[in-house]
Amino acid sequence: FGSLLGLCLITQIITGLLLAMHYTADTSLAFTSVAHMCRNVQFGWLIRNLHANGASFFFICIYLHIGRGIYYGSYLNKETWNIGVILLLTLMATAFVGYVLPWGQMSFWGATVITNLFSAIPYIGQTLVEWLWGGFSVDNPTLTRFFAFHFLLPFVIAGLTLVHLTFLHETGSNNPLGIPSDCDKIPFHPYYSIKDLLGFALMLIPLITLALFSPNLLGDPENFTPANPLATPPHIKPEWYFLFAYAILRSIPNKLGGVLALAASVLILFLIPLLHVSKQRSMTFRPLSQILFWTLVADLLILTWVGS
């Protein structure tokens, strides 16, 4: 899945650059510039749909990649793992600020709700939120800085990816048995490059199918309405890949408690290398750990379902 994530990143950066050429980061123009892109720019509709749904595939791949890493004990490569978690956090930040850019109803209210969470931080919270907004509400300054972040962060992700790979190459990658694989080493090209092409095809075909046949399947219809600070949508919810965290946030009545639980749900990944006590690396021969692992997977799926 690592190679697929690399492909996702490249695809997203290319489509994103093409979109940025036609996008206007201004509250009065953002929504219309996106509409103009889909109507008047050559293949603009396709580029936009690939970019929007590419994010979903990025998250599918990263969640599978993390799950696979937990299952096979890859987190024992501590540096690689920790940089991976930082990569996940950066990706989540990028996806969040990107979702705000079309400036539809859900963009605006999503930005309002999520940035507001920073006000739960004791003492500095309120100042921090006003500093983040560039004013007393989500408005033009917020949109322009979010565009700047959304442009910058993917390159940060690309840089971190190289560091991630550098640390991985210190030890070599893990395998399903969790044992050294020195005797099985083979040249990357042509063997792995051909093997990866299969994965590329298996990811790109569903992505293109989704972008061409039902591009709005995963989006929120609320985002077809231009942002209106005076009308709150009936239900504010993020894209599906954040629903598990959003469900945790919403289920706790206390604001600070919810924010802490939301943060902890992702930051817990940093602790996993410290919690490993087994003599075996992988879960292949540990039925009890397997039960716990699949319970975790089921939990996340149920949270995602409940969150919607």
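Yeah, the Cβs are placed from backbone N, Cα and C, and that goes for glycine too.
Annotation comment: Swiss-Prot describes HIS51, HIS150 as heme b b562 binding site, evidence class similarity to another entry. Sequence annotations record features per position, and here Swiss-Prot assigns heme b b566 binding site to HIS65, HIS164. For the natural variant ILE70 to Phe, the note given by Swiss-Prot reads: In strain: Isolate New Mexico-523. Swiss-Prot lists VAL97 to Leu among its natural variants, and the accompanying note reads: In strain: Isolate Washington-SOA. Record note (Swiss-Prot), natural variant VAL100 to Phe: In strain: Isolate New Mexico-522. The unchanged residue is displayed. Per Swiss-Prot, ubiquinone binding site is recorded for HIS169.
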Taking Cα atoms as reference points, rank the recorded positions HIS51, HIS65, ILE70, HIS164, HIS169 by distance from VAL97 (variant position) and give the first.
-> HIS51
Just going by other Cβ atoms within 10 Å, which of the binding-site residues HIS65, HIS169 has the emptiest spot?
-> HIS169
Note: among variant positions ILE70, VAL100, least Cβ-dense neighbourhood at 10 Å is ILE70
By CA distance, which of the binding-site residues (HIS51, HIS150, HIS169) lies nearest to ILE70 (variant position)?
-> HIS169
Can you tell which of the binding-site residues HIS51, HIS150, HIS169 lies nearest to HIS65 (heme b b566 binding site) in space, using Cα positions?
-> HIS169
Close in space but at least six residues away in sequence, with Cβ under 8 Å from that of HIS150 (heme b b562 binding site), the same-chain residues are GLY16, THR94, VAL97, GLY98, LEU101
Work out how many Å separate the residue listed as 'ubiquinone binding site' and HIS51 (heme b b562 binding site) at their Cα atoms, rounded off.
-> 30
Cα of HIS51 (heme b b562 binding site) to Cα of VAL100 (variant position): how many Å, rounded?
-> 14
If you draw a 10 Å sphere around the Cβ of HIS164 (heme b b566 binding site), how many other Cβ atoms fall inside it, taking every protein chain shown into account?
-> 21
What's the CA-CA gap between HIS164 (heme b b566 binding site) and VAL100 (variant position) in angstrom, rounded?
-> 28
Other C-beta atoms that fall within 10 angstroms of the C-beta of VAL97 (variant position) | 22
Count the Cβ atoms, other than its own, that fall within 10 Å of the Cβ of HIS51 (heme b b562 binding site), considering every protein chain shown.
-> 20
